[in-house]
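Below: the structure, in structure tokens.
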Amino acid sequence: MGCVCSSNPEDDWMENIDVCENCHYPIVPLDSKISLPIRNGSEVRDPLVTYEGSLPPASPLQDNLVIALHSYEPSHDGDLGFEKGEQLRILEQSGEWWKAQSLTTGQEGFIPFNFVAKANSLEPEPWFFKNLSRKDAERQLLAPGNTHGSFLIRESESTAGSFSLSVRDFDQNQGEVVKHYKIRNLDNGGFYISPRITFPGLHDLVRHYTNASDGLCTKLSRPCQTQKPQKPWWEDEWEVPRETLKLVERLGAGQFGEVWMGYYNGHTKVAVKSLKQGSMSPDAFLAEANLMKQLQHPRLVRLYAVVTQEPIYIITEYMENGSLVDFLKTPSGIKLNVNKLLDMAAQIAEGMAFIEEQNYIHRDLRAANILVSDTLSCKIADFGLARLIEDNEYTAREGAKFPIKWTAPEAINYGTFTIKSDVWSFGILLTEIVTHGRIPYPGMTNPEVIQNLERGYRMVRPDNCPEELYHLMMLCWKERPEDRPTFDYLRSVLDDFFTATEGQYQPQP
């Protein structure tokens, strides 16, 4: 290969493509027949750019036209129904419900923001994922429902205005993996992965690599599968009547009460936590719930609504695979390799880093309070509830329900709960993850755990636990709370750990 400045023989057109340091132009194969434009300011742009998650866009749509990605049946007064593919004009863009007019019927009403995409753009394409990180692309493509050759195109995290192609592949050594290719821009508006062949648009690029791998790891088969999104909760529906909820299936019972799968107003699938009567003050609960509903993050279970008359109901988003501690023991959970387990730990650390940033405390962090979606996304539940419990069996150190094995020594001995006691609990949670749901301190009673901790004992490294991960656990279990790491640090280490275990890019054949 060569450019105007060198003839270094290399052929790697993956995301770490070589660009000449002097002319800033891609190093083109010497035997290539393609004639790229003469250097005239076409260097690859490299400013860093950050992207938000799947939230409503902050800036107004330029032409106010959107296209429906899914059909929507109205469920509230003032809603506007529409069919998939229908075009609408946005009249007011605020929050998660936008006022719109159908160009088909002329009717006006409110629509859920996540059911539509900007018209005359890439956003309606099933293979285009606008605000998706590299790591989340891997999570989505490796989720159930996707297969060899499943793919997506996303905005580049490192280069503004550029895109990356992510493809699911099978590796003989690593099993199912995701490989990433940088899509480069031409001055004339075209695109290329390898300069041997360029395309006027991304549609042409997708069409070409669907018909032939042409140097990629595999042919593109079908776009990454996603489920129809849950419509946003209606903002005014916070304190709701009990009659609006139908409890369908009892999912389990925990320290606070029972958990049910149910439906709100007959159409929205939700999880309902029914708290035991007398377990907490309704007034104290409502005050805390108003704080909890402000904590919105992709790694936190979304709190939708409450019933404030006893028995208190907490209505949240429904997570198909239930609690992490139970899921890890299922056939699907047992099959998860250490890479995926570490990814789950990284997701939880990400959510706890947000709680840390908000100066909030969980107080009961363990695998039983982590929920798992159908795409194996992990979300933190029950944050803040432990503080409100008025049951002595739960709050007293000797209480039968007190989670001794997850609780930091200062919280056991003095009732001192801080974000640093949450860090201790996170270290215990890591042992649950790598052992597929084993109870911590196997073979020990709660009093024995307390006695051993006072003597400086720490849990031994579980079987199959990487040394680096055990080192992270030991940092979480430092005696002095101030010596324990932050969740932001834990998140960064686990993110790097996850990336490192995925393996480096391989040269394209």
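The backbone N, Cα and C atoms fix where each Cβ goes, and this holds for glycine too.
Database features, via Swiss-Prot:
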- GLY2 to Ala: Abolishes myristoylation and palmitoylation (MUTAGEN)
- CYS3 to Ser: Abolishes plasma membrane association; when associated with S-41. Reduced palmitoylation level (MUTAGEN)
- CYS5 to Lys: Reduced palmitoylation level (MUTAGEN)
- CYS5 to Ser: Abolishes plasma membrane association; when associated with S-21 (MUTAGEN)
- CYS20 to Ser: Complete loss of interaction with CD4 or CD8 (MUTAGEN)
- CYS23 to Ser: Complete loss of interaction with CD4 or CD8 (MUTAGEN)
- 61-121: domain 'SH3' (DOMAIN)
- 127-224: domain 'SH2' (DOMAIN)
- 245-498: domain 'Protein kinase' (DOMAIN)
- LYS269 to Asn: Reduced activity (MUTAGEN)
- VAL270 to Leu: Reduced activity (MUTAGEN)
- ALA271 to Ser: Reduced activity (MUTAGEN)
- LYS273 to Arg: Loss of activity (MUTAGEN)
- ASP364: active site, proton acceptor (ACT_SITE)
- TYR505 to Phe: Causes thymic tumors (MUTAGEN)
Across the domain 'SH2' (127-224), DSSP yields 18 helix, 31 strand, 49 coil
Take the domain 'SH2' (127-224) and average the pLDDT across it for me.
90
Among LYS269, LYS273, the mutagenesis positions in question, whose Cβ has the most other Cβ atoms within 10 Å in this structure?
LYS273
Taking the mutagenesis positions one at a time (VAL270, ALA271), which has its Cβ surrounded by the most other Cβ atoms within 10 Å?
VAL270
Number of other Cβ atoms within 10 Å of the Cβ of ASP364 (active site, proton acceptor) across all protein chains
25
Could you check which of the mutagenesis positions (VAL270, ALA271, LYS273) sits closest to ASP364 (active site, proton acceptor), going Cα to Cα?
LYS273
